[in-house]
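Heads up, the thing below is written out as structure tokens.
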Amino acid sequence: MYQDKILVRQLGLQPYEPISQAMHEFTDTRDDSTLDEIWLVEHYPVFTQGQAGKAEHILMPGDIPVIQSDRGGQVTYHGPGQQVMYVLLNLKRRKLGVRELVTLLEQTVVNTLAELGIEAHPRADAPGVYVGEKKICSLGLRIRRGCSFHGLALNVNMDLSPFLRINPCGYAGMEMAKISQWKPEATTNNIAPRLLENILALLNNPDFEYITA
């Protein structure tokens, strides 16, 4: 019988492409008995272009590589100091629709930021989480065979300047924010556990096993 348990992998700082490839392989080979997984990772500097991404939104990438991704959404930036959380969930088994998963991920971030005294909100016209008009978390998913992969990227204490080289998520002039603007002591090390606790709460507190790379 299937046990509701999630494997949580803390992967540290990693290049984007091998992690993306591993996500695909996991999703392609999983079956109904495979445990769901959540991967916590930071990436070396990279722009990723979503499936519907338009080249004109990449203004001047310079020395930062641009990699095509099959997630939803437009171009975004990943770099050290940004907490990425990939959600490898069997949606059918969890009785979750895609829209419900998006809402759950946004609420995970809103709840995490609320614990820090930062008031944040999602936007109906542009997926992600915002503080005022500034975007603090990007979101992009792919569903294959009823299972999700990709996830969210929360700006913690990263260098935001590379976002100026693109139209983030396809919005010209979109301003970005990071947690350390309000909480200078914030790091991915102290934000990741909060993020994990909040998503597990919204998934009805399944058992989980923590695995470090």
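From the backbone N, Cα and C atoms, a Cβ is placed for every residue, glycine too.
Residues as originally present; substitutions not included.
Residue density at C169 (mutagenesis position): 22 other Cβ atoms are found within 10 A of its Cβ, drawing on all protein chains shown. What Swiss-Prot records for C169 is active site, acyl-thioester intermediate.
Long-range Cβ neighbours of V75 (substrate binding site) (same chain, at least 6 residues apart, Cβ-Cβ under 8 Å): F47, T48, Q49, G50, G53, H57, I58, V66, I166, N167, P168, C169, G170. In the three-state DSSP classification, V75 (substrate binding site) falls within coil. Taken from Swiss-Prot, the feature substrate binding site applies to R71, G72, G73, Q74, V75, T76, Y77, H78, S138, L139, G140, G151, L152, A153.
The domain 'BPL/LPL catalytic' annotation in Swiss-Prot covers 32-207.
Taken residue by residue with DSSP, C137 (mutagenesis position) is part of a strand. Proximity of C137 (mutagenesis position) to non-local residues of its own chain (separation of 6 or more, Cβ distance below 8 Å) is seen for E106, V109, A120, G128, V129, L152, A153, L154, N155, given in sequence order. Under the heading of mutagenesis, Swiss-Prot lists C137 to A and annotates it as follows: No effect on activity.
Here Swiss-Prot notes a mutagenesis experiment, C147 to A, with the remark: No effect on activity. Spatially close to C147 (mutagenesis position) yet at least six residues away along the chain are T27, R30, L88, L89, N90, L91, K92, judged by Cβ distances under 8 angstroms.
Mapped onto three states, the DSSP output places C169 (mutagenesis position) in helix. Listed in Swiss-Prot is the mutagenesis experiment C169 to A, annotated as follows: 1% of wild-type activity.
Swiss-Prot lists C169 to S among its mutagenesis entries, and the accompanying note reads: Loss of activity.
All protein chains shown were included, and the count of other CB atoms within 10 Å of the CB of G140 (substrate binding site) stands at 22. Confidence annotation: the domain 'BPL/LPL catalytic' (32-207) carries a mean pLDDT of 97 in the model.
Non-local neighbourhood of G73 (substrate binding site): G50, Q51, A52, G53, P127, S138, L139, G140, C169, G170, each in the same chain, at least six residues away, with C-beta under 8 Å from its C-beta.
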